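Participant: Sharing a structure here in structure tokens format.
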Amino acid sequence: MGFSVFTPTRSLDGVSGFFQGAFLLSLFLVLFKAVQFYLRRQWLLKALEKFPSTPSHWLWGHDLKDREFQQVLTWVEKFPGACLQWLSGSKTRVLLYDPDYVKVVLGRSDPKASGIYQFLAPWIGYGLLLLNGKKWFQHRRMLTPAFHYGILKPYVKIMADSVNIMLDKWEKLDDQDHPLEIFHYVSLMTLDTVMKCAFSHQGSVQLDVNSRSYTKAVEDLNNLTFFRVRSAFYGNSIIYNMSSDGRLSRRACQIAHEHTDGVIKMRKAQLQNEEELQKARKKRHLDFLDILLFAKMEDGKSLSDEDLRAEVDTFMFEGHDTTASGISWVFYALATHPEHQERCREEVQSILGDGTSVTWDHLDQIPYTTMCIKEALRLYPPVPSVSRELSSPVTFPDGRSIPKGITTTILIYGLHHNPSYWPNPKVFDPSRFSPDSPRHSHAYLPFSGGARNCIGKQFAMNELKVAVALTLLRFELLPDPTRIPVPMARLVLKSKNGIHLRLKKLR
């Protein structure tokens, strides 16, 4: 009986002691993290004191939301060369927008910034974009032949076919005078192109109602990944996976992976046919996916399923979304500068007449159109920034230095709007790219630069030329004055309110 009388008291004392211990441990951990946060921030302030910065919140940093580009352009004019941007917590990055600074960083072999790019891994895996070191070099060397001019030449006709499908859809619209949000159409068109060129897809995804689910998943992942990078709490995978954003991200990843898995499965099935297999093996240059399927690594083994899907996911995203962004912004730039649009149209007509076919040789015969495309990519670079994590200290030409471990972000948008290298940077002036106009080798980087530049830059540039040439033959592009696009910082440059144009049929 005595035991039963005292047990509840002892039990309560035990529970109370447990909670006291848990509270003290939690308090210790909070204090430890607070001290760690303070010391890290003080170290960063000292180490990067030569890089100016505007006042920021101690926890949220420079919370720019969707005003990032407006603020960045202010910094570019106010702080020559580079400046400091505080993100959430003790995270910071040095923004570089001077060609001399950019040249130094791109001339090194620093890895991609893990604190930023790691959040892409659940989506695109470790393909060319995220790989570093020896494995990156092996994959880059393996995939470079997929962009040999011998491969790219026949792609021009495929690109033209995809563009014409999009233009046919535009011609069938009931109300030609009503502004159209063009990015949706352009995104499906570039996806159609990359599916046919790189993945031997038959048919057209532009005519497949289910294809919209993939482009919508990519759009969602663009936004969700960007928000996660900027969040003070979503860096923790447990917290992120429990959040509504985490659940949306997993669902979008599932949709994207189902799409790419289907592409791989379909091509593998085609290669089970002996005739198709022999046809592929006899090619002088293999397509992108066939290179991956036939690849042998240095150990003699085939590419793992994980590596295979990572490269397919990476190129499926980069091969269509960045190009769709570029084409959409070029269309907008031409719509708002009708005199340049008309000059491009006249140039294209002089080469193609009223035809709908474009050849490889035609692409070098439209210099003014090419100048306009390049100027639009200067104003609206599809990838607004790239980041590196310094593997060793770096010193710039003016003597300022950054220690190992710091993230440097090459702010391509700021670089392209730097008034020290681009007079009147907000003005659309294609003559900047005339053959006799000199410029710094690293002042213009729409496809990044250095050893890790965009492997598909020639593919993308060809597609831009084909899309612009064929569109100008069939439509006059007019702006919607009620909805002026607002550039928005994401993984790929987007507009906060879409890109709306009026399309006037020419024939």
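A Cβ is built for glycine as well, from the same backbone N, Cα and C atoms used for every other residue.
According to Swiss-Prot, the record shows the following:
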BINDING   Glu318, Cys454  heme binding site
MUTAGEN   Asp63 to Asn  Has no significant effect on the catalytic activity toward lauric and myristic acids
MUTAGEN   Lys91 to Thr  Impairs substrate binding
MUTAGEN   Thr92 to Ala  Has no significant effect on the catalytic activity toward lauric and myristic acids
MUTAGEN   Ala113 to Pro  70-fold increase of the binding constant for lauric acid associated with higher catalytic activity
MUTAGEN   Phe119 to Ser  7-fold increase of the binding constant for lauric acid associated with higher catalytic activity. 2-fold increase of omega/omega-1 hydroxylation ratio for lauric and myristic acids; when associated with S114_I116del
MUTAGEN   Glu318 to Gln  Significant reduction in covalent heme binding
MUTAGEN   Glu318 to Asp  Significant reduction in covalent heme binding
MUTAGEN   Glu318 to Ala  Loss of covalent heme binding
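Show me how these features fit into the shown structure, please.
Facilitator: Around the Cβ of Cys454 (heme binding site), the same chain contributes Glu318, Thr322, Phe447, Ser448, Ala460, each under 8 angstroms and 6 or more positions distant in sequence.
Around Asp63 (mutagenesis position), a 10 Å sphere centred on its CB holds 14 further CB atoms from the protein chains shown.
Sequence-distant neighbours of Lys91 (mutagenesis position) (same chain, six or more apart, CB under 8 Å from its CB) are Gly61, Gly115, listed in sequence order.
According to DSSP, Thr92 (mutagenesis position) sits within a strand segment.
In the three-state DSSP classification, Ala113 (mutagenesis position) falls within coil. Take the CB of Ala113 (mutagenesis position) and look out to 10 A: across all protein chains shown you find 19 other CB atoms.
Secondary structure at Phe119 (mutagenesis position), as computed by DSSP, is helix. Of all the Cβ atoms in the protein chains shown, 23 others lie within 10 Å of the Cβ of Phe119 (mutagenesis position).
For Glu318 (mutagenesis position), the count of additional Cβ atoms within 10 Å of its Cβ stands at 23 [all protein chains shown].
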Participant: Using a Cβ cut-off under 8 Å and a sequence separation of 6 or more, which residues in the same chain sit near Thr92 (mutagenesis position)?
Facilitator: Leu44, Leu48, Gly61, Leu84, Gln85, Trp86, Ile406, Thr407
Participant: According to DSSP, which of helix, strand or coil covers Asp63 (mutagenesis position)?
Facilitator: coil
Participant: About how far apart, in whole Å, are the alpha carbons (Cα) of Phe119 (mutagenesis position) and Ala113 (mutagenesis position)?
Facilitator: 11
Participant: Where Ala113 (mutagenesis position) and Asp63 (mutagenesis position) are concerned, what is their Cα separation in Å, rounded?
Facilitator: 20
